[in-house]
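First comes the structure, then the notes that go with it.
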Amino acid sequence: MADRNSIGENAAALIGNTPMVYINKLTKGLPGTVAVKIEYMNPAGSVKDRIGAAMLAAAEKDGTVIPGVTTLIEPTSGNTGIALAFVAAAKGYRCIVTMPASMSGERRTLLKAYGSEVVLTDPAKGMKGAIDMANQLKENIPGSIILAQFDNPNNPLVHYQTTGPEIWRQTKGTVDAVVFGVGTGGTITGVGRYLQEQNPGVRVFAVEPEESAILSGRPAGPHKIQGIGAGFAPAVLDTKIYEDVIRIHSDEAIVMAQRLSYEEGLLGGISSGANVAAALQLAARPEMAGKLIVTCLPSCGERYMTSPLYTDIRESAMALAVESLEANLKKLCLHNYDIME
């Protein structure tokens, strides 16, 4: 993983060793303590940088892919596609991403900025629609491959090899519980396995959207928490690794993501809000008194400026206009003071 004290071989060498920080204001008065791993500080901006690089490296090692020859195709809610696009650009691969049209405009723009081609699918079909489209494209494009994040064992493996050890080292082995949103299930599976090998007492909790709580035995449905709640149980997810599932409504995740930015200075995306909301629920339990709960901020809020996360803020920002000093001072509640020209 990334060595921040030397020059990287290429951009992919900068992945990992992301920082951790305590949540302070939002946990005030709660029995437990919460810390977050800031995964949006990976070079392409999300936790998925880890699996994008790992899956491609494994395919290169076994000769499945060749730079400049193989076309990479990947169905994604956005972040894995961006991670693959970033690694593909660094290593010289053509990359095609299929994703539901409901994903944010920033994701489409980022994918194209990295040189990838984007194919949108019916949002009503969720991730299954994107997966079906990717499979159809693979059948028709010679020399193409799907790295298949939902099925690829290198997905949880890289979290077992990197994210888990980083959390253990950064917490000096004092982590008591981890809680992660389930998209592919790679993070919770890999991190959970590693930490429970170090300390079988570490508790693991999953997070899913209230509106699409399939891990809780409910039907799949539309929701706004991009990156989790794929609508099915992925093959790489170890459902025995977690003891319970915490359901977070999209609206709660959005509010928490907003609070994270203006109360903690952490600009996370909607799934970051879901993770922290779940972690705070755990921290509020009496049995969590004095315990350290760890979660992650999977991606940055800048990736969601056109999403429901920032609708009100975006509209307010776009409505700003050039005004006089007096008008600005009145807006800033300084109308009782003399105006100095």
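Yeah, the Cβs are placed from backbone N, Cα and C, and that goes for glycine too.
Although substitutions are noted, the structure shown does not include any of them.
Model, not experiment: these values are computed from the prediction.
Quoting Swiss-Prot on the mutagenesis of Pro75 to Leu: In n5537; severe loss of protein stability. Secondary structure from DSSP puts Pro75 (mutagenesis position) in a beta strand. For Pro75 (mutagenesis position), the same-chain residues that are 6 or more apart in sequence and have a Cβ closer than 8 Å to its Cβ are Val97, Thr98, Met99, Met127, Ala130, Ile131, Met133, Ala134, Ile146, Phe150.
According to Swiss-Prot, the feature pyridoxal 5'-phosphate binding site maps to Asn79, Gly183, Thr184, Gly185, Gly186, Thr187, Ser271, an assignment based on similarity to another entry. Long-range C-beta contacts of Gly186 (pyridoxal 5'-phosphate binding site), restricted to its own chain and to partners at least six residues apart, with a cutoff below 8 Å, comprise Ile51, Gln149, Asn155, Pro156, Val158, His159, Val236, Leu237. In the three-state DSSP scheme, Gly186 (pyridoxal 5'-phosphate binding site) is classed as helix.
Ala88 (mutagenesis position) falls within a helical segment according to DSSP. Taking a C-beta cut-off of under 8 Å and a sequence gap of six or more, Ala88 (mutagenesis position) has these contacts in its own chain: Leu56, Leu72, Arg94, Cys95, Tyr114, Gly115, Ser116. According to Swiss-Prot, the experimentally introduced change Ala88 to Val is described as follows: In n5522; severe loss of protein stability.
Arg259 (mutagenesis position) counts 17 other C-beta atoms within 10 Å of its own C-beta, drawing on all protein chains shown. In Swiss-Prot, the entry for mutagenesis Arg259 to Lys states: In n5519; no loss of protein stability. No effect on enzyme activity. The structure shown retains the original residue.
Classification of Ser272 (mutagenesis position) by DSSP places it within a helix. Among the mutagenesis results in Swiss-Prot, Ser272 to Phe has the note: In mr29; susceptible to high levels of hydrogen sulfide. The residue drawn here is the original one.
Mutagenesis annotation in Swiss-Prot: Thr295 to Ile, described as In mr39; susceptible to high levels of hydrogen sulfide; the structure shown retains the original residue. Around the Cβ of Thr295 (mutagenesis position), the same chain contributes Val34, Ala35, Val36, Lys37, Val178, Val179, Phe180, Asn275, Val276, Ala278, Ala279, each under 8 angstroms and 6 or more positions distant in sequence.
Within 8 Å of the Cβ centroid of the pyridoxal 5'-phosphate site, not counting the listed residues Asn79, Gly183, Thr184, Gly185, Gly186, Thr187, Ser271, the chain contributes Val47, Lys48, Thr80, Gln149, Phe180, Gly181, Val182, Ile188, Gly227, Ile228, Pro298.
Every protein chain considered, the tally of other Cβ atoms within 10 Å of the Cβ of Asn79 (pyridoxal 5'-phosphate binding site) stands at 31. Taking the Cα atom of each, Gly185 (pyridoxal 5'-phosphate binding site) and Arg259 (mutagenesis position) are about 26 angstrom apart.
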